Amino acid sequence: MIKRSLASLVRVSSVMGRRYMIAAAGGERARFCPAVTNKKNHTVNTFQKRFVESSTDGQVVPQEVLNLPLEKYHEEADDYLDHLLDSLEELSEAHPDCIPDVELSHGVMTLEIPAFGTYVINKQPPNKQIWLASPLSGPNRFDLLNGEWVSLRNGTKLTDILTEEVEKAISKSQ
């Protein structure tokens, strides 16, 4: 059943002695691209679509997110992480038992909160996103939308999640 469904999405064609894959999905036009055989003699598609037009819950991704230039992504993400680091370091100085360690290196921030665990906030340049791994709220991905890092899954803002969870940790330690 699954194999049949996949076969209906992608089929291999032989045109003038060369192998090509016809790739089509979700209403987009079919594209011809060279097919390659891997070591297990399976045909694989060499075409990869970089962006999708809908989120994981089926909502349409705003054009602002899809058309974000990579340079602007890096500038905005680096600025956000630098400002976040400054804010968290101030909180760490005021509440050293609650937030003993905050580090930022090469686009990856780690935040240690003994009451909850370790947070990882990192850049994902291929997706132009910032990812959060939180011991409380779990993993989430954020896109730059209207100047804020927002989850397209549920509309939450990265700043709001971090503020809420850090405030919980501080109130728990007092």
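The backbone N, Cα and C atoms fix where each Cβ goes, and this holds for glycine too.
Listed in Swiss-Prot is the mutagenesis experiment Tyr73 to Ala, annotated as follows: Removes the iron-dependence for oligomerization and interaction with components of the core iron-sulfur cluster (ISC) assembly complex. Among the mutagenesis entries in Swiss-Prot is Asp79 to Ala, noted as: Nearly abolishes ferroxidase activity, slows down oligomerization, impairs resistance to iron-catalyzed oxidative stress, no effect on Fe(2+) delivery and cell growth; when associated with A-82. One entry in Swiss-Prot concerns the mutagenesis experiment Glu93 to Ala. Its note says: Impairs oligomerization and iron mineralization. One mutagenesis experiment catalogued in Swiss-Prot, Glu103 to Ala, is accompanied by this note: Impairs resistance to iron-catalyzed oxidative stress, no effect on Fe(2+) delivery and cell growth; when associated with A-93 and A-97. Where Swiss-Prot documents Gln129 to Ala as a mutagenesis experiment, the accompanying text is: Impairs cell growth and lowers aconitase activity. Swiss-Prot gives this note for the published mutagenesis Trp131 to Phe: Lowers aconitase activity and no effexct on interaction with ISU1.
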Closest of Glu93, Gln129, Trp131 to Tyr73 (mutagenesis position), Cα positions, mutagenesis positions only: Gln129
Distance [Cα-Cα, Å, rounded] between Gln129 (mutagenesis position) and Glu93 (mutagenesis position): 29
Spatial neighbours, same chain, of Glu93 (mutagenesis position) - Cβ under 8 Å, 6+ residues apart: none
Rounded Cα separation (Å) that holds between Glu103 (mutagenesis position) and Trp131 (mutagenesis position): 16
Packing count at Asp79 (mutagenesis position) (other Cβ atoms within 10 Å of its Cβ): 10
Secondary structure at Asp79 (mutagenesis position), reduced by DSSP to three states: helix
Close in space, distant in sequence - Trp131 (mutagenesis position), Cβ under 8 Å, 6 or more apart: Val120, Ile121, Asn122, Lys123, Gln124, Pro139, Asn140, Arg141, Phe142
